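Engineer: Okay, handing you the structure first.
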Amino acid sequence: MNYLPFVLQRRSTVVASAPAPGSASRIPESPTTTGSNIINIIYSQSTHPNSSPTSGSAEKFSWQQSWPSRTSAAPTHDSGTMSINTTFDLSSPSVTSGHALTEQTQVVKEGWLMKRGEHIKNWRQRYFVLHSDGRLMGYRSKPADSASTPSDFLLNNFTVRGCQIMTVDRPKPFTFIIRGLQWTTVIERTFAVESELERQQWTEAIRNVSSRLIDVGEVAMTPSEQTDMTDVDMATIAEDELSEQFSVQGTTCNSSGVKKVTLENFEFLKVLGKGTFGKVILCREKATAKLYAIKILKKEVIIQKDEVAHTLTESRVLKSTNHPFLISLKYSFQTNDRLCFVMQYVNGGELFWHLSHERIFTEDRTRFYGAEIISALGYLHSQGIIYRDLKLENLLLDKDGHIKVADFGLCKEDITYGRTTKTFCGTPEYLAPEVLDDNDYGQAVDWWGTGVVMYEMICGRLPFYNRDHDVLFTLILVEEVKFPRNITDEAKNLLAGLLAKDPKKRLGGGKDDVKEIQAHPFFASINWTDLVLKKIPPPFKPQVTSDTDTRYFDKEFTGESVELTPPDPTGPLGSIAEEPLFPQFSYQGDMASTLGTSSHISTSTSLASMQ
């Protein structure tokens, strides 16, 4: 990866779909975040163009004769690979309480396998059971029987109908890979055993089941239950169900002529960032002259990348929350091919940017930022929301120097004290031990992230780091955090409490949640009421000369001209329609007080395509 030439390096977010879909609740995307890719860092764009479009539902593939080149040292194909032009159905349904077998279903083979993560390349031992109906089910421990095993133990559920198998000896000896294509992307599931005999037994068993299912035209069983719809991704939702998911509060278009916000209501000033999903543009609302950051996303890419769930979550959280240290939403609307979020614009830069230039912050400055972060997270927790992706790149400063938490795509709703989730997501360097250890986790996961960012501020480095993710995860799980000699005992005690491996023993991990942290001696000088009211002056004020000063944004983008070109030259720019796939997406807040009667509101349905 090409990172900014700073002391710190940007960390890429890893996201996963529904609990235990396909890969131990790990269908992560491995995004590549560069220093110039501001859209993925600033305004809630936590997914990236290099994501693998895996999903929690059945993934249908068609084999092709020519395989795209992936590495210079191509793996050796097994001599017995399946014939081409077959269908490969690698499904990853959600965990259910059990999968009762039919009378015709039999266990073909079972035993321990090492399974490799698709993007975070660590190996995990799983007990797999191959059934005659094509299901390859992976468990944390050996199940008594698959019909009565609790969902906590079922981590993988693949269907191998029509799969192609390759045997390789990299990166571990006795490895075999199940491969297929989704869209134009190669999808792989990688396993390893201890001997050539074991590998031969597994590959032959899988190949025989796969071939038989194709020969007889059987369709592998895939449970339809979804136990966690908040995290489920696009491919698991039928179009009619998806439409319901996008029904959100707000003013929507109707035949009575109710005014709507469109792209025509804004004057576009500068490009703040761009990526595969779209652009973030600094704009001025014509009726009020107020500045906003408008994030314009491509629907087609959101659907193809299976990012509907994260977009839905982001939309819900933005609409339902109101806190001085969280980015806020003014409007959301859509064109025929775009989703548009009009969001609060802050131009003080990322904490990552500032810390990269200053190397460390003083304890007083860290205390101030930490207090505002803790206040924001405590508010989210009070609303039943956990954040799950705390890192310096997602922490912005406004023009006065106050914290603004951005990027809500990985939030999890309906998690209060005692309630847990198990989706594997976050950023590798910030992952809590309980997430890495496949345990259910709750609110305490955010306090681990708080400990990591505050450690970075005070110490100028991550508490645990290694370029090799296997080593990194081992450090997070077993290594004790070390502190430099020059920090105070209060700071050391706070960080040690936040970075406790056991979430039950972690500071803030109890029923009192945020209150336990606020009562720590390190924050003795903080008046929490005054903090929320912004009565405490920030220790640093960004050096911006005006609201349109974009010095903390990448000049690669801010120097670009803003071009919005309708595909139909005769159609007005920015006209919108609530098409069936995304009905009632619009959220327009107190529109009547801001648009004014002179605003031109278009009612046609032509597209607004961005160059």
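Every residue, even glycine, has its Cβ placed from backbone N, Cα and C.
Substituted residues are absent from this model; it holds the original ones throughout.
Sharing the features that Swiss-Prot gives for it:
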- 106-211: domain 'PH' (DOMAIN)
- G180 to S: Fails to be recruited at the membrane upon activation (MUTAGEN)
- K260 to A: Abolishes enzymatic activity (MUTAGEN)
- 266-523: domain 'Protein kinase' (DOMAIN)
- L272, G273, K274, G275, T276, F277, G278, K279, V280, K295: ATP binding site (BINDING)
- K295 to M: Abolishes enzymatic activity (MUTAGEN)
- F408 to I: Abolishes enzymatic activity (MUTAGEN)
- 524-597: domain 'AGC-kinase C-terminal' (DOMAIN)
Engineer: When you put K274 (ATP binding site) at the centre and draw a 10 Å sphere around its Cα, which of the mutagenesis positions K260, K295, F408 have their Cα inside it?
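Structural biologist: Final answer, ordered: K295.
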Engineer: So how many other Cβ atoms are close to V280 (ATP binding site), meaning within 10 Å of its Cβ?
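Structural biologist: Other Cβ atoms within 10 Å of V280 (ATP binding site): 30.
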Engineer: Check the Cα-Cα distances from L272 (ATP binding site) to the mutagenesis positions K260, K295, F408 and tell me which is shortest.
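Structural biologist: Nearest candidate: K295.
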Engineer: Please find which two of L272, G273, K274, G275, T276, F277, G278, K279, V280, K295 have the most distant C-alpha atoms, given that the record lists them as binding ATP, and give only that distance in angstrom, rounded to a whole number.
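Structural biologist: Comparing all Cα pairs, the maximum is 14 Å.
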Engineer: Compute the C-alpha separation of F408 (mutagenesis position) from V280 (ATP binding site), stating it in Å without decimals.
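Structural biologist: About 16 Å separates the two Cα atoms.
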Engineer: By DSSP assignment, list the helix, strand and coil residue numbers for the domain 'PH' (106-211), in that order.
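Structural biologist: Residue counts for the domain 'PH' (106-211) by secondary structure: 16 helix, 52 strand, 38 coil.
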Engineer: Where G278 (ATP binding site) and K295 (mutagenesis position) are concerned, what is their Cα separation in Å, rounded?
Structural biologist: 7
Engineer: Looking only at C-alpha atoms, tell me how far K295 (mutagenesis position) is from K260 (mutagenesis position), rounded to the nearest Å.
Structural biologist: 17
Engineer: Between K260 (mutagenesis position) and V280 (ATP binding site), what C-alpha distance do you get in Å?
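Structural biologist: V280 (ATP binding site) has its Cα 21 Å from the Cα of K260 (mutagenesis position).
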Engineer: Tell me the coarse DSSP state (helix, strand, coil) of K260 (mutagenesis position).
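Structural biologist: Where K260 (mutagenesis position) sits, the three-state DSSP reduction gives coil.
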Engineer: By a simple count, how many Cβ atoms lie within 10 Å of the Cβ of K295 (mutagenesis position), its own Cβ left out?
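Structural biologist: A 10 Å sphere around the Cβ of K295 (mutagenesis position) contains 26 other Cβ atoms.
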Engineer: Other than its own, how many Cβ atoms are within 10 Å of the Cβ belonging to K274 (ATP binding site)?
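Structural biologist: Step by step: centre on the Cβ of K274 (ATP binding site), count other Cβ atoms within 10 Å, giving 22.
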